[in-house]
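So that you can see what the record holds, here are the features copied from Swiss-Prot:
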type	residues	note
DOMAIN	36-124	domain 'MaoC-like'
MUTAGEN	C133 to Y	In fern-like; pleiotropic phenotypes associated with lower mitochondrial fatty acid synthesis (mtFAS) and reduced chlorophyll content such as dwarfism, yellowing, curly leaves, and increased axillary buds. New leaves looks like a spiral fern. Reduced accumulation (at protein level)
Amino acid sequence: MLMKRLFSSSHVFSSSSASSNLLKIGSVLKQARTFADDDVLGYSKLTHDANPLHFDAECAKNAGFTDCLVPGMLVASLFPRIIAAHFPGAIYVSQTLHFKLPVYIGDEIIAEVQAVSIRQIKNKYIAKLSTKCIKRDGPLVIDGEATAMLPSLVMEPPNLEITSS
């Protein structure tokens, strides 16, 4: 089996104390990530998103941006990543997104997922989560709300590796 790092330049951390590893209202999970050219290229190949705003600096400048953009959905993919890292087997039910500002190659983004409400249905939990991404220097770039079905409220240490054969 081959072990691969999903994102070599990402860091997952939690604001929960070591004594309490149960998700509760107000719990915050975060991941820092810096996107590189290779990330945008890989995303484009996978999704067939060939928008020139992501690859052609002149096109991006003509559209009013300072450089090529990181696709918004690539940035937003940090949210399910955080949830899956802490709750293996979680099912992402829904997500709303509001794209506020552009993200450029090399920007360090901090994604945050905060539990807003939690309800138990049989042996599963439905968690409503506030989601946001900010640039390291402060501006909000994406916000929204997610709903996930969790198999447990126990927050596992983040699993950042995948196995492929």
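From the backbone N, Cα and C atoms, a Cβ is placed for every residue, glycine too.
Worth saying up front: this structure is predicted, and the values here are computed from it rather than measured.
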Subject >> Listed in sequence order, residues with CB under 8 A of C133 (mutagenesis position) and six or more positions away >> reply: V75, A76, L78, V103, I109, I110, A111, E112, L140, V141, I142, D143
Original post:
Mind checking how the domain 'MaoC-like' (36-124) divides into helix, strand and coil residues in DSSP?
Top reply: 34 helix, 26 strand, 29 coil
**OP:** Quick one: average pLDDT across the domain 'MaoC-like' (36-124), no decimals.
**Re:** 96
